[in-house]
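Q: Relevant sequence annotations retrieved from Swiss-Prot are reproduced here:
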- 337-350: domain 'CRIB' (DOMAIN)
- S338 to A: Reduces interaction with CDC42 (MUTAGEN)
- H345 to A or D: Reduces interaction with CDC42 (MUTAGEN)
- H348 to D: Reduces interaction with CDC42 (MUTAGEN)
- P475 to G: Impairs interaction with BEM1; when associated with A-477 (MUTAGEN)
- P477 to A: Impairs interaction with BEM1; when associated with G-475 (MUTAGEN)
- 620-871: domain 'Protein kinase' (DOMAIN)
- I626, G627, Q628, G629, A630, S631, G632, G633, V634, K649: ATP binding site (BINDING)
- K649 to R: Impairs phosphorylation of STE11 and histone H2B and mating efficiency (MUTAGEN)
- D739: active site, proton acceptor (ACT_SITE)
- T777 to A: Impairs autophosphorylation and mating efficiency (MUTAGEN)
Amino acid sequence: MSNDPSAVSELPDKDSLDNGISNDNERAMGGNGDGGDGLRLPRTTGTLNVNALQKGTNAAHEAGGYKSMDPAKNAETTNDDDNNVVSLDDPIQFTRVSSSSVISGMSSSMSPHSNIDETKSLEAVTPNINTSNITPDHSADNTFSTINASESDHQFNDTLLSKLSLTDSTETIENNATVKHQQPVASSTVNSNKSSTDIRRATPVSTPVISKPSMTTTPRQINSASHSLSNPKHKQHKPKVKPSKPEAKSKPVSVKKSFPSKNPLKNSSPPKKQTEKSYYSSSSKKRKSGSNSGTLRMKDVFTSFVQNIKRNSQDDKRASSSSNNSSSSSITTALRISTPYNAKHIHHVGVDSKTGEYTGLPEEWEKLLTSSGISKREQQQNMQAVMDIVKFYQDVTETNGEDKMFKTFNTTTGLPGSPQVSTPPANSFNKFPPSTSDSHNYGSRTGTPMSNHVMSPTLNTDSSSANGKFIPSRPAPKPPSSASASAPIIKSPVMNSAANVSPLKQTHAPTTPNRTSPNRSSISRNATLKKEEQPLPPIPPTKSKTSPIISTAHTPQQVAQSPKAPAQETVTTPTSKPAQARSLSKELNEKKREERERRKKQLYAKLNEICSDGDPSTKYANLVKIGQGASGGVYTAYEIGTNVSVAIKQMNLEKQPKKELIINEILVMKGSKHPNIVNFIDSYVLKGDLWVIMEYMEGGSLTDVVTHCILTEGQIGAVCRETLSGLEFLHSKGVLHRDIKSDNILLSMEGDIKLTDFGFCAQINELNLKRTTMVGTPYWMAPEVVSRKEYGPKVDIWSLGIMIIEMIEGEPPYLNETPLRALYLIATNGTPKLKEPENLSSSLKKFLDWCLCVEPEDRASATELLHDEYITEIAEANSSLAPLVKLARLKKVAENMDADEDNDDDNDNEHINKTNNCDDNNDSKETVNLDVTEDDKQK
């Protein structure tokens, strides 16, 4: 050690340097920082494995991928954390270590004898010595140099601790040797990369090198070196113990230090943590030599324990961060407006390009087609017709009575500026008693004027409805939710002006009584408006706009009642979606139930107004059931006091799907009287049953005459004339019957003919059952109805033509076909063919062809047909039908008697068979008893 005074004078103050370094050592090694006693520890010998330098250098550079176990810290603190882990490997190293006490930890844990033994063992292993780059003058500062270069490598692995310490020491030695002959400067930068290159050049890889005892430091030299740091002149050059931030891939860090001109090793400022590295370099040799194996094993266990704790904490932090990210992303996803989900395309009907057949038809449609008798060839020839009739068949069979009300009567458009009348179901309807089967509307949706000769002048109070009454139209689909979400339509001034002729007390707008036909239109209009007040189910597109957030479309009334509901619904998360859906469905069902109850109360209230009070059984006597209609039984009775025959139709209101339609029928019939329409007498409500008293036609229906008698052309003309007269009246009121057939044409004993909305079904046979198997009786339907096209009042003219064929041949065309095949034949065949057309006169043929034109535009109207030659010249008087009515009635009575006798005979035969069976059983029992008695006697 040189005693150059200049060098000593330039060294920094020892106390100030040790205070800064000891504080860092306390944080890293658990010291208490209460003094510098560690500086006075005795020195011990040290060795340097030069062979390990090169391997350690390579391993240190290859360990660049190591990452910090603590994600909360930056990458630049990795080296400090790793050193902290290493320091825990030896509990003895928890003493204060200053920059001058190089091997104080070693001296405190091992005696000089153990160090000497270790040195001897190392010398025995590697006797070759290479001192080409090491001089005895520098031997006292080798360990300081090791500390100096330790900061150049900030990433290392625990398995390379011993090699790293030696490598750093050698790098610093070479570095010091390089700057030895330089001029003294205030600060010089030392790059450990260059030093690493120099040491590799100086030390061959193939030569194992280990230091001689000359490399060891004595306690005296260490104390001298420690004392050399006490000069306060170089306080401004006090080295920073904090490691600089490493660059990418752990590049060595340049450390600025001050070196004297002659002995640069004196000014080597040892950073913290190198003492532990130098110690572990020797402890790794001890593992190889087998000394202190128990202590090392405990150290290994403790080290692995600490590292596992670090890893677990790192995994927990990563898991928590990932869970936080996932939760935040889930919240973001919950608040994001999604696209439609769970969409299903159940059926896709296509056409095979080769065969031309439909592919992908629903199973129900396939069954209908196969059971209907429509062959594959027919399906291929008229594919679109098949599709239309299948849809129509399903609509007719699945529709309810309330929807039928919209299909029965005509539609009139409101004023253009009315937002409440945006769809046809929101329009007014004129109604008259239809039949028990379906009937369709033919009203206007465009408001185009028609000829005025079919209109009643009293209907001009509503110009828009009068002008566009007879434009052919189909019932439009149900209005969207926007219609139901609007304000109550019945209170709008536009609808008030349209309904200003209603005499009812239920109308919410001011009304002007009128005894003419406008009463019917206003009555039906009010019922239609009440229909619109029903809450509609939510439309799916409004849901998908905020999915998966549950929200519903509210009407203004609902929003006013619960203004906080939308805000609560928009905060929902996908996890609460099923609960929200269930609650929403429950609310909708509850609202529907309340609406049904409300409408039921309104229905009974309205019935009580239009019906008479009292018990009908006290006013009518001798009730005899003569038929069973679709909506109730039909009875005949005599009015007490006058002895007039009446027909009573009894209906259970709870079982009626079309209660509103029944009310409108009663109201229309009350205000309408026509000689060719069955007149309404009175109505009663008794114990939940509606009793409708009507004019009784004792001759029965035209069906009895057709099935039992043969009509002449004159008699057929009489029936056509009376029927057309009634249709003209209905059409003038904006009503179409849509179910004209022989069952709904009633006759009196004098031959008078009247239209009715129900048919007598006293004749129970196969033919009559076929007529009533399907609501709407497709055999009399017009092609435009079957093909789902727009239609108007001329559908009744087509039905009249089919009824003419029925009167000629005894049955309508296609009666023996299934209803679906009959619809197919009507749609594809057009005008049906007669069996014997040559037997008809030219006037009847012309009249029939005019009635059965496929195109509605070419078909005649009721007024035009009334002026036809066949009606004016060939048709006979009504009295000509009286003999046919009497004959048909006699035959019908005879059939009923025969049927009763057959039933009695069948009952007698069954009784005789049962008696014979009983006698046979008794005989067998007696025989068995006799046999048993004889056996007993023998015994």
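Even glycines carry a Cβ here, placed using N, Cα and C.
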Q: Hey, of S338, H345, K649, which of those mutagenesis positions are within 10 Å of G632 (ATP binding site), Cα to Cα?
A: K649
Q: What is the separation, in Å, between the Cα atoms of the residue listed as 'active site, proton acceptor' and H345 (mutagenesis position)?
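A: So the alpha carbons of the residue listed as 'active site, proton acceptor' and H345 (mutagenesis position) sit roughly 38 Å from each other.
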Q: Validating a neighbour-count step here. Other CB atoms within 10 A of the CB of D739 (active site, proton acceptor): how many?
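A: The Cβ of D739 (active site, proton acceptor) has 27 Cβ neighbours within 10 Å.
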Q: CA-CA, which of the mutagenesis positions H345, H348, K649 lies nearest S338 (mutagenesis position)?
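A: With Cα distances computed to S338 (mutagenesis position), the winner among H345, H348, K649 is H345.
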Q: Calculate the per-residue pLDDT averaged over the domain 'CRIB' (337-350) and state the result as an integer.
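A: Here the predicted model's pLDDT, averaged over the domain 'CRIB' (337-350), is 79.
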Q: Counting Cβ atoms within 10 Å of each candidate's own Cβ, which of the binding-site residues I626, V634 comes out highest?
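A: Neighbour-count leader: V634.
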Q: On the three-state reduction of DSSP, what should I expect for D739 (active site, proton acceptor)?
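A: In three-state terms, D739 (active site, proton acceptor) counts as coil.
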Q: Just checking the mutagenesis positions H345, H348, K649: which sit within 10 A of Q628 (ATP binding site), CA to CA?
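A: Those close enough are K649.
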Q: Using DSSP, what's the helix, strand and coil tally for the domain 'CRIB' (337-350)?
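A: DSSP classes over the domain 'CRIB' (337-350) add up to 0 helix, 1 strand, 13 coil.
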Q: Rounded to the nearest Å, what's the C-alpha distance separating H345 (mutagenesis position) and K649 (mutagenesis position)? Just drop the number here, would you?
A: 48
Q: Measure from the Cβ of G632 (ATP binding site) and count the other Cβ atoms within 10 Å, all protein chains considered.
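A: Other Cβ atoms found within 10 Å: 22.
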Q: Which residues in the same chain, at least 6 apart in sequence, have a Cβ under 8 Å from the Cβ of H348 (mutagenesis position)?
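A: G360 - these are the non-local Cβ neighbours of H348 (mutagenesis position), listed in sequence order.
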Q: For the mutagenesis positions H345, K649, work out the Cβ neighbour count at 10 Å and name the residue with the minimum.
A: H345
Q: At a 10 Å cut-off from the C-beta of Q628 (ATP binding site), count the other C-beta atoms across all protein chains.
A: 14
Q: Look up G632 (ATP binding site) in the DSSP assignment and reduce it to helix, strand or coil.
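A: Reduced to three states, the DSSP call for G632 (ATP binding site) is coil.
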Q: Looking only at DSSP and grouping its letters into three states, which state does K649 (mutagenesis position) belong to?
A: strand
Q: Quick one: pull the CA-CA distance for I626 (ATP binding site) versus K649 (mutagenesis position), whole Å only.
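A: That separation, Cα to Cα, works out to 10 Å.
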